[in-house]
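Peer 1: Before I ask anything, here is the structure I am working with.
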Amino acid sequence: MLQQYTLLLIYLSVATAKTITGVFNSFNSLTWSNAATYNYKGPGTPTWNAVLGWSLDGTSASPGDTFTLNMPCVFKFTTSQTSVDLTAHGVKYATCQFQAGEEFMTFSTLTCTVSNTLTPSIKALGTVTLPLAFNVGGTGSSVDLEDSKCFTAGTNTVTFNDGGKKISINVDFERSNVDPKGYLTDSRVIPSLNKVSTLFVAPQCANGYTSGTMGFANTYGDVQIDCSNIHVGITKGLNDWNYPVSSESFSYTKTCSSNGIFITYKNVPAGYRPFVDAYISATDVNSYTLSYANEYTCAGGYWQRAPFTLRWTGYRNSDAGSNGIVIVATTRTVTDSTTAVTTLPFDPNRDKTKTIEILKPIPTTTITTSYVGVTTSYSTKTAPIGETATVIVDIPYHTTTTVTSKWTGTITSTTTHTNPTDSIDTVIVQVPSPNPTVTTTEYWSQSFATTTTITGPPGNTDTVLIREPPNHTVTTTEYWSESYTTTSTFTAPPGGTDSVIIKEPPNPTVTTTEYWSESYTTTTTVTAPPGGTDTVIIREPPNHTVTTTEYWSQSYTTTTTVIAPPGGTDSVIIREPPNPTVTTTEYWSQSYATTTTITAPPGETDTVLIREPPNHTVTTTEYWSQSYATTTTITAPPGETDTVLIREPPNHTVTTTEYWSQSYTTTTTVIAPPGGTDSVIIKEPPNPTVTTTEYWSQSYATTTTITAPPGETDTVLIREPPNHTVTTTEYWSQSYATTTTITAPPGETDTVLIREPPNHTVTTTEYWSQSFATTTTVTAPPGGTDTVIIREPPNHTVTTTEYWSQSFATTTTIIAPPGETDTVLIREPPNPTVTTTEYWSQSYTTATTVTAPPGGTDTVIIYDTMSSSEISSFSRPHYTNHTTLWSTTWVIETKTITETSCEGDKGCSWVSVSTRIVTIPNNIETPMVTNTVDTTTTESTLQSPSGIFSESGVSVETESSTFTTAQTNPSVPTTESEVVFTTKGNNGNGPYESPSTNVKSSMDENSEFTTSTAASTSTDIENETIATTGSVEASSPIISSSADETTTVTTTAESTSVIEQQTNNNGGGNAPSATSTSSPSTTTTANSDSVITSTTSTNQSQSQSNSDTQQTTLSQQMTSSLVSLHMLTTFDGSGSVIQHSTWLCGLITLLSLFI
């Protein structure tokens, strides 16, 4: 019975719980606090604190009721809490659960449930603060691409909604300060998945990309890539926070594993940028490191390669114990009507996977129908999950019945009465039907007007009574044509003005017109009282005057003025006696005659001008005896013919004799016009001609004709420049030379033909850098030697390296014929061996041999068991013999290559390699010797990821060697001994490292071992630089992490090596000498951050002089001196540093040479 009662209460509580809205009613503030070290306050950079106002009224809200705040474009809540309480005065009235949208939804929600503390008598209100971060994109998912357009830099309006209640606030978002043209990266923590979404956008290429490779991978093994959640695309643009706003497919190849994701792409069009994003799981999502591949070729540009490494740090969004679990997000379709996010039950002691379910409703299709009825009905055609359900909505509509009636209003009104219980509604239409109206207007004593309507029953007459105050009166007196006086009153409408018009008979009028000085006319009426006489005064401006002069028959002059009425024009008529007349006749260019009278002013003389067309003219030219010419015109009357008589003096005469084709002589006179020259032409038969051609010194040709008198012989003289000459040399079979000149006609080219006996020929074959062969013949002048040069591509070379029993190395090149393969045979002496003993944690001893390349040193590593108290041991020295040669001249080239590698906060390594090539010039007859010496400087940083040094300690081995190579002719064997020893130990007292010591000796055929100190000087010194190799090997640090101070250990070794070669030189000259100094140093630094830095560098300088004098007798002695000052560093296990002088180690080394 109790169980049934409990179930009943549960059912009742569920049945009565409802969804309410409008609880959140104000957006009070939205402020930003920097949750990390962000450089700008963008919408996606935590934390934005939203303060919202809320109100719960117990009369409308009940315990168990729910309400939801929908927050568009909110990505997550930046808190480890899962809920927040709405409290007032310490009392909780509702609990709200955080549901972050993250990568699943474009919005976040706050789902709240009313608590039992809310009763009908309580109305609670207050504020709540929500820490959150907005979503403005960050991946290529559909959710992020949609939210990438939520905001822009500057002022934005953020709007949340609680049901139909919207609350808003304006906020200013700052633009990203990262240059969008470079590569772009972003990482964002997804708290519900305990994962990070990581984005990488390629650098901008304005014209598109030809090809490229991009991606990222874990650096220290603390990151795993989720290959099932990857987006790859190209975006048309970026928003103000450098996130893609679109994603389009393109051609690429993807390689993904748990260690990294990489894509290789080609042909990205202009305006697009490729990007890739993925989910990653990190040991600590708030601190991890990624290495990025960044290679690309812009269209029309060069290949770019710029890899980089980034260490990401952040803040924790969840409790400390929540890290390390696997969280899976799944989507499930349910029969609910809204989308929700829920977390399935999870027991960390039993379950291994926490599941977040995204519950989505079954999609529906709505069909709307209608019918005649009262209620709306809904019917659902269900469908299984995975299909689409159908909702049929049947909406009712009513029919109507219209009732029309009349009323006394002035408009037609329509009223619809909806029947709530039936499908027939009533429409009442009222049509106006007014009574006739009678309006009566009357005046009364009040100063205001009133209107009173007396309404009669329908069908009768209504009365409108208007009472008006009396009108104002204006009296006007005017004249009219009658002879008596009348008075008329015009009553205006009420509120207007009445008029009283008095009409009087007109007064008699007297008009006076006068002229005045103004240019206009005025009329002034002087009105007399009624019955008197009015006066009209007209004032006129003076009239215009037109003066006309005319002739009359009298011999005297008269003037008459005709006055016009005012405003007209007065006329002045002047009559003059006629003027005397003069007639002039002239010719003009027209073909007709005209007569024109030019009237002069009265009293002068008029002119009659007759224009005649010109007469025809006849010109006659005749010669006379005078030496000048004259022209005389005899003018005829108009219409006849004029005569022009020209008299010319006689013309000059020019006589010309010319030849023609006839065999007889003629004379012709050509008369020129007067003043010209008459010509007398004598034509003679042609003379016979003789032509002569000769050469002269000028560069052009001329032709001169020497004409003889008629009947004789003419001469034509042609002068030609000398011809050009072409000399051709050819070989023939005779043993002697000949020269023949072939002369061409003038203006052409003479030929000089030289015949030479054939030259001797020398053929030379040489190699060049091209891949094909050519043959070139260099022809020498006659009598010389022709050269045939055959250029062959270099032969392929096969190098074979083998060991032999000698202590020196040789290189022999066997040159094959062109087109075949040369063989380089390198014979190397066996490598020297260095034995190193190390201690390890195993209970047995083993040995490993590390074989170096020829010329290097093989290493035998003996791994021995470790005991708590172990005596330091020294490895027996190993001797390496080197045979060296001394050359006359050294040419030295140096090349340095530096490579830097950085890995986040774990430090950087720099490796610098310098290579020197020593060669002998080709112009001396000594064998070519090439010696390469490398200098390597390595700086490294070691770090313990856990922050605790290992107890096994650190072993630092420093090896420093100095080599001097020389060549002598004839060769004298020289031995260079290299001694390497290593000291090992545990964390107790004792040395941990020692330098290598080089002892050099000079041996001739009769000596065994000689060590001495000597110095030699030379006058001609050429300073060169030779580098000496050095190496540093370091294992784990041994300093305890409890030390707060930094410990610095410095090891310095200085050595001076003097190599002197003396020559017993009877012919004189300087003996070659060499001086070498070496200064290696090692610095070790340890600090409380568990970082040890070791740096080894070695510099050596060498000076050398050479003799050019031929050596006839040689006796050689090699001396070496080594001075070593070295401080050994010992860690005693407690963090103290003990330094020991290394003279004892050096002594042990020397003693070991004789063991």
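Glycine is treated like the rest: Cβ placed from N, Cα and C.
In this structure the noted substitutions are not present, so the sites keep their original residues.
Copying in the features that Swiss-Prot gives for the protein in this structure:
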VARIANT   Y628 to F  In allele ALS3-2
VARIANT   I634 to V  In allele ALS3-2
VARIANT   E640 to G  In allele ALS3-2
VARIANT   G676 to E  In allele ALS3-1
VARIANT   E820 to G  In allele ALS3-1
VARIANT   S843 to P  In allele ALS3-1
Peer 1: Between I634 (variant position) and G676 (variant position), how far is it from one CA atom to the other, in Å?
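Peer 2: It is 26 Å, counting Cα to Cα.
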Peer 1: Name the residues of the same chain, 6+ apart in sequence, whose Cβ is under 8 Å from the Cβ of Y628 (variant position)?
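Peer 2: Result: P649.
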Peer 1: From the variant positions E640, G676, E820, pick the residue whose C-alpha lies nearest to the C-alpha of S843 (variant position).
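Peer 2: Closest recorded candidate to S843 (variant position) by Cα: E820.
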Peer 1: So for I634 (variant position), how many other CB atoms are inside 10 Å of its CB?
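Peer 2: So the Cβ neighbour count for I634 (variant position) comes to 11.
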Peer 1: Inside 10 Å of the Cβ of E820 (variant position), count up the other Cβ atoms and send me the figure.
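Peer 2: Neighbour count, Cβ to Cβ under the 10 Å cut-off: 10.
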Peer 1: Report, in whole Å, the straight Cα-to-Cα distance of E820 (variant position) from G676 (variant position).
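Peer 2: Pair distance, Cα basis, whole Å: 101 Å.
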